[in-house]
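Noted in Swiss-Prot for the protein shown:
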type    : residues      : note
MUTAGEN : Tyr198 to Ala : Decreased association with the 3'-UTR of msl-2 transcripts
MUTAGEN : Gln202 to Ala : Does not affect association with the 3'-UTR of msl-2 transcripts
MUTAGEN : Gln216 to Ala : Does not affect association with the 3'-UTR of msl-2 transcripts
MUTAGEN : Glu233 to Ala : Does not affect association with the 3'-UTR of msl-2 transcripts
MUTAGEN : Asp237 to Ala : Decreased association with the 3'-UTR of msl-2 transcripts
DOMAIN  : 345-413       : domain 'CSD 3'
DOMAIN  : 763-831       : domain 'CSD 7'
DOMAIN  : 846-919       : domain 'CSD 8'
MUTAGEN : Arg856 to Ala : Decreased affinity to RNA
DOMAIN  : 922-987       : domain 'CSD 9'
Amino acid sequence: MNTQSKVYRTGEEIYDNLPCDSYFNMNAIRNLGIPTTFPTIGTFTLDSTTLGLQPQGQGPSPQQQQHQQQQQQQQQQHQQNMHHHQHQQQHMQQQQQQQQHQQQHQQQQHQQQQQHQQQQQQQQQHPTIGMFDANEVNDVIQNPPQIGVFQSNSVLTNGAGSGSSIFGSQSSNSSAAAADPSQTTRETGIIEKLLHSYGFIQCCERQARLFFHFSQFSGNIDHLKIGDPVEFEMTYDRRTGKPIASQVSKIAPEVVLSEERVTGTVTTELRTDSANNVLNSSETTGRISYENRGECFFLPYTKDDVEGNVNLRAGDKVSFQIATNQRGNLGACHIRLENPAQPVKYRGVVCSMKESFGFIERADVVKEIFFHFSEAEGNVELRPGDDVEFTIQTRSSASVPPQGREFACNITRLAPGSVIFEDVDSTVYKGQVLKSLDRNNPVRQNNDPLPGRIRYRALDYSEVEVPFGDKDQKGDFTLRHGDWVQFLLATDRRDQLQRATSIALLDETFKVSGEKREQGTIASLKEGFGFLRCVERQARLFFHFTEVLDTSREIDINDEVEFTVIQEPGLAYNNSRLQAIRIKHLPPNSVQFETLVASNIEGCVTREAPKSPIKSQDRVEGGVITYEHADVKKTIMYFLKDCEKPPRIGERVRFDIYMVKRNKECIAVNVQQVSLHQQQQQQQQQLHLNQSNAGANINQNDQLGGLSNGISSSSSNASLQNGYVMHGSPGGSTSSVGSNNPVHLDEFKMENNNHAGSDAGQVYRGFIAVMKENFGFIETLSHDEEVFFHFSNYMGNPNWLELGQEVEYTLARNGNTSVSGNCLPAENVRMLPKNSIPQPAVLETTHNGVVARPLRCINPDQQEYAGLIEILDELRTTVISQHEFGITSLVNKRDLLQKGDLVSFRIDESGRAACVNAVRQKKRATVDSIKGQFGFLNFEVEDGKKLFFHMSEVQGNTVALHPGDTVEFSVVTNQRNGKSSACNVLKINDRPDRLISRLKLNGDDTVPRLILIRAPKGPQGKGFSVLARHPRIPGNLVE
């Protein structure tokens, strides 16, 4: 009994000490029909358990063959008796189905023969090892790797040296795949999530997250936890076709650290060369001894395991953590010298701070350490990014969950730049991006702080890959796989890890990759983003400032850039929009929105261009010019902004043909009248003759329109009057706008002064018609169009300008028409004294009429600028007369006359309406509120909303207007958007002094009133007192 127990313990120890490199499937062994009864230990057999892993060179002994034949005969006889008994029962129950019974009997006999043949094959392939007794145990103990003549590891590793399967030919496909791991590729991963019957694995070698069912895990599922490393095979689900993980098994991590730190003594120090302080190659490891439960253990360590850049000597007291590698070997790591008299000083940088604690990134190891604010020496206030010096203590308390937690103590601040983590090489390398950063999934970047990869050729012409992070680029622009970049190498002093930094994108990328690049200009800028005007796109394109490649250059409007267009990532395709990335600045005049096709083409105007372009189906309609090209008659569109002077129908013009890149349409640019150009040459010749004529009474300044009122006359057929070309003027006569003879104004045909073919210094006059936030429009003397002007071109303070004010200006021949529409902008705008421009005399008769057409500032869609008033008969069915009006015709220049408004007016000598005054119904209401430059009246319009009014519509002193005041006003409805507002707001009386207080009080004096004699106080915010926290005995009142 003692011998057997000794053998049993010895065999158990042998089995525990044998290394296990794989596992076998128990279901496959059960299918082999292994008997469950075995002989006693003294004469036990291993014939069924080992399945014949004996080498083929040794055959079974005669005793083993005889014993094997007896067992087979007993099994066959037992099976035949069982089948014969079943056959008799079926024959008695199924006498009517004799034929079916015979077929079944034949099938059963066939199965018996097959089973008999399989058993014989198994016996031939897997002969028994032999029989052992207790006397042979000593030999087994002396040679533990071999039992008999085969390796003990072979039982678990499928025979090690033999090619036969451990499960025989009858094993299933799944067990055969498990036995031969070379058939499929095994991957490693980390358990990310576990649910009630399934989980998810995060792959280590690639960015993938695979589903797995608990039935695919080989082991106790209760032992599997989140974060455990596992090994698996990737397959595809038959129903959904998605990749899943199968045959999941738990593996040991590469290095397992003990939670607690252990103290010990250095017994063998690292040998270094004292002269050069270089590690001796003969002694690369040292040894540390420590005690555990009365036993002494020795652990190896290397120089990389020592913290603080200190040299350990024999006998030094140290603390360390025990690490277990993948092979199960133990070692010491994170070794720290423990010297209470002179503690080791460590350095680092404060990386994060909370309410009363923070973390320091250590400069000696890649690790962060905890610290409390109270550990800072003196009154030093630490901030993130400060360089500090500290000591390390290990504290153990019940309040700290991890026992033996490390704390930073005695923290002192160092000078900025004292702590250096890495050394940056000055050599500029050129490489190619293998793996770009996935900025749309920051969760995956947290797992790897350096997820990017760049491949470059080293100095020894070897291919090297280096990682990089999200802060290593010169900017946050988008990097793609295959981009060519230049960078610097930064080497971490702590672990000698190299990474790429100062990464800049090379222009070679766009040339090699064939990436489609587009051009445009910056149209507008916001906070952190902006919009581009594209050459080949109609809509503006969104972009982030971070996508600009040149971070040293400021972004300004009208900068010419080159970019790539993509769909905005992170959104569905229906909701996503286009955006520009990888934006590169271009030299000035590099971007051309139009391409010159032909120049100096002559044609004839067949349709005049409208003064305001008409949009129809996303297309702007302009004028039409007909010309001949290669004996083919063609038409081309033109706009007023591209003309020096608006041509009329039938006039001959010369122009250049440009093709717009965004819509591939051709337009006429630089349109000039051929006849006008010749006329200018004739006028210049005539002026030259007049100057040489000694008897001429008109000097050169008079011919250029230098009179005070802007009117000039000459003996030529065409005279200039206020910048207008007057045709048909009587020779030698002088005309004036303010003349009492109205016949002169009817005889002349006034041309548009905005594009007159005169010199750039020609001075024009007009009236302020519209004023916006930083620009406005000037109504010309002919009252038929407006001229755009920016406040920056006004010579004076634009706040002093008023509607209807008389001004003079010059025109910019080639000005910026993108902001002024089709009309050229005005420059050098100056205010004139009142009544500087004479006006026609106004008749005294007052008429009533209806506005048939408002001014173009009220309705920008109409082509005519001037408004129109109709005088109707008593039945309001027949139009008696029509009269145009402008900004100078209005009594109240801020009055917005709309179509259908009733007005009273007079008529001047030219037939235009003057002294126009709107006839509106006056209403009264009280002021509800005033908010800066606008307010609201207690007058309900538009579904109960209060009526809006602007402070500019208030007549009189606007400061005296307060909420509650009674005002008189008129209601105006904007026909474009349907919104109503109040105009001509006039204050009637003030609000009563105690109106609000009287409204709150009840007017009935007979009922009781609630009077407030003391206002309530809020809580102090200091919490309860200390006495309120003391326990008290129920029933006893404490005073």
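Note: Cβ is positioned from N, Cα and C throughout, glycine not excepted.
Between the alpha carbons (Cα) of Glu233 (mutagenesis position) and Arg856 (mutagenesis position) lies a span of roughly 76 Å. Shown are the mutagenesis positions Glu233, Asp237; of these, the residue with the fewest other Cβ atoms within 10 Å is Asp237. Between the CA atoms of Tyr198 (mutagenesis position) and Gln216 (mutagenesis position) there is a gap of 9 Å, rounded to the nearest whole number.
Just so you know, the Cβ of Arg856 (mutagenesis position) picks up 22 other Cβ atoms within 10 Å once every protein chain is counted.
Assigned with DSSP, the residues of the domain 'CSD 3' (345-413) fall into helix, strand and coil as follows: 3 helix, 38 strand, 28 coil. In terms of Cα distance, none of the mutagenesis positions chosen from Gln216, Asp237, Arg856 sits within 10 Å of Gln202 (mutagenesis position). If you take the Cα of Asp237 (mutagenesis position) and the Cα of Arg856 (mutagenesis position), they are about 70 angstrom apart, rounded to a whole number.
Under the DSSP three-state reduction, Asp237 (mutagenesis position) is assigned to coil, being neither helix nor strand. DSSP labels the residues of the domain 'CSD 8' (846-919) in these numbers: 3 helix, 34 strand, 37 coil. Around Gln216 (mutagenesis position), the same-chain residues six or more apart in sequence whose CB sits under 8 Å from its CB are Phe232, Ala245, Ser246, Gln247, Val248, listed in sequence order. Annotation note: Gln216 (mutagenesis position) sits in a helical segment as assigned by DSSP.
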